[in-house]
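> Features from Swiss-Prot:
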- C248: active site, cysteine persulfide intermediate (ACT_SITE)
- R187, K250: substrate binding site (BINDING)
- 25-143: domain 'Rhodanese 1' (DOMAIN)
- 173-288: domain 'Rhodanese 2' (DOMAIN)
- R187 to L: Reduced rhodanese activity (MUTAGEN)
- K250 to A: No rhodanese activity (MUTAGEN)
Amino acid sequence: MVHQVLYRALVSTKWLAESVRAGKVGPGLRVLDASWYSPGTREARKEYLERHVPGASFFDIEECRDKASPYEVMLPSEAGFADYVGSLGISNDTHVVVYDGDDLGSFYAPRVWWMFRVFGHRTVSVLNGGFRNWLKEGHPVTSEPSRPEPAIFKATLNRSLLKTYEQVLENLESKRFQLVDSRAQGRYLGTQPEPDAVGLDSGHIRGSVNMPFMNFLTEDGFEKSPEELRAMFEAKKVDLTKPLIATCRKGVTACHIALAAYLCGKPDVAIYDGSWFEWFHRAPPETWVSQGKGGKA
């Protein structure tokens, strides 16, 4: 593995609270609430308007995506991403801190962390412990929406961090990349249904290894230590010195694998953006495995 200086992928609630208190939130430091919840459960934007980290803007994953794609939350274009984050007051010189309000401590935040990285932005961090621990520790909140001055952001797609359907299909034969699936075990095996999905069976891409993303987090919602994370990869016989593609249902929780590997010193994990949703609808049936109805054991 090539050793290089990696930007801090995590910041603590204490660090962010001190930065907020010191008035540092502005052009040089932007905070994003990247919460998203399944329809019919919680309303992310409504909760943001009720309370959020002072100075934080709402990052709408439903807006910052390729709306023309038939697949879920696919990456927007370079111009689309640049325009969207520029409207949030983010330039190429901004340190971005992302959090979400999920009960696990982190769910969508690593996806937004990866989006910034795939578009060439190095100075981006996830709030370790998320909004859950921000509230638990008694840090300040506000209902006042953030109105940052628009900024200019130049996006440059780093294609090495992104994999397409065609590349993953080719990898089934070449086996150049290890493939790791971050979904819960039942969905990976095909014994439990995909939530909120019509016409989408559960199962996995042939040859992939299962590492459920929630296992990377402690019960308190913090990221596990690099030592613990390395042991988890080793237990699954995932070699962090070799190329790795992460997948899930729609390219969101796969980013937890990229974050965990980054914390272990591996910054080059690629995400299969279309993930299982695209694979199920496009790939030949012999390329996927499911123990459920209609699947191949």
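Cβ coordinates are placed from backbone N, Cα and C, and glycine is handled just like the others.
Every position carries its original residue.
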> Just to be sure I understand the packing, how many Cβ atoms besides its own are within 10 Å of the Cβ of K250 (mutagenesis position)?
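For K250 (mutagenesis position), the 10 Å Cβ neighbour count is 20.
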> Taking every residue in the domain 'Rhodanese 1' (25-143), what is their average pLDDT?
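A mean pLDDT of 97 is what the model gives the domain 'Rhodanese 1' (25-143).
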> Between the Cα atoms of the residue listed as 'active site, cysteine persulfide intermediate' and R187 (mutagenesis position), find the distance and write it as a whole number of Å.
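A Cα-Cα distance of 10 Å.
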> Can you tell me how far the Cα of R187 (mutagenesis position) sits from the Cα of K250 (mutagenesis position), in Å?
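Taking the Cα atoms only, R187 (mutagenesis position) lies 13 Å from K250 (mutagenesis position).
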> Would you mind pulling the DSSP three-state label for R187 (mutagenesis position)?
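The residue in question, R187 (mutagenesis position), is helix (DSSP, three-state).
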